[in-house]
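Taken from Swiss-Prot as is:
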| type | residues | note |
| --- | --- | --- |
| VARIANT | Ser33 to Lys | In variant D |
| VARIANT | Arg40 to Cys | In variant H |
| VARIANT | Glu51 to Lys | In variant E |
| VARIANT | Glu52 to Lys | In variant C |
| VARIANT | Pro82 to His | In variants A1, B, C, F and G |
| VARIANT | Leu103 to Ile | In variant H |
| VARIANT | His121 to Gln | In variant A3 |
| VARIANT | Glu132 to Gln | In variants A1 and G |
| VARIANT | Ser137 to Arg | In variant B |
| VARIANT | Leu152 to Pro | In variants A1 and H |
| VARIANT | Pro153 to Leu | In variants A1, G and H |
| VARIANT | Pro167 to Leu | In variant F |
| VARIANT | Gln190 to Glu | In variants A1 and G |
Amino acid sequence: MKVLILACLVALALARELEELNVPGEIVESLSSSEESITRINKKIEKFQSEEQQQTEDELQDKIHPFAQTQSLVYPFPGPIPNSLPQNIPPLTQTPVVVPPFLQPEVMGVSKVKEAMAPKHKEMPFPKYPVEPFTESQSLTLTDVENLHLPLPLLQSWMHQPHQPLPPTVMFPPQSVLSLSQSKVLPVPQKAVPYPQRDMPIQAFLLYQEPVLGPVRGPFPIIV
């Protein structure tokens, strides 16, 4: 009886060992199958990615080079282009060459004849007369007075008349100045005396002056 029990126990132990050995084999098979499926999936993913990348590259090339595709040249007329021009075209008009007048000898001769017949007017220079400068400090002497041919009584009155000082100026109050400025002032007629020119001698200037009976205060003093 004991031998049978031991035999049964041994058989059970062997069966368990066999079961344990079969489980890792299945796991290995399952793992190998899963690895194959993973590799297949990776290959599909890589293929899809490569296709997408190539498509994007093609789109970029189409955007960068829109006219990269070959286009057929279309001519407006089917016949060949002639290399020679048609003979119906009129010849080009040539402009006549105009010779300037100064190159022709006949025109030069006519111009010389005209110049000989009508000579150019030459401007005559004005003669420059010597001008004696006249200064205000110049004074009359007795010989100059005698050469003027003035009457003797007028000359004696000029010679014997003493020099009189100028009258003192009168100061007016401010009210009188205002009254004079407000009143209408009538113009006083004065005799026009010709202004002595520089080129005019003294004798000619004194001939224009009229004899004055009163005291004479001329611009030129008489030296005795």
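Each residue, glycine too, has its Cβ placed from N, Cα and C.
Although substitutions are noted, the structure shown does not include any of them.
Positions of the features from Swiss-Prot, shown on the structure.
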{"residue": "Ser33", "record": "variant position", "Cβ neighbours (10 Å)": "10"}
{"residue": "Arg40", "record": "variant position", "Cβ neighbours (10 Å)": "10"}
{"residue": "Glu51", "record": "variant position", "Cβ neighbours (10 Å)": "10"}
{"residue": "Glu52", "record": "variant position", "Cβ neighbours (10 Å)": "10"}
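Among the variant positions Arg40, Glu51, Glu52, the residue whose Cα lies closest in space to that of Ser33 (variant position) is Arg40. Annotated pair Arg40 (variant position) and Glu51 (variant position), C-alpha to C-alpha distance, rounded: 17 Å.
Under the three-state DSSP scheme, Arg40 (variant position) falls in the helix class.
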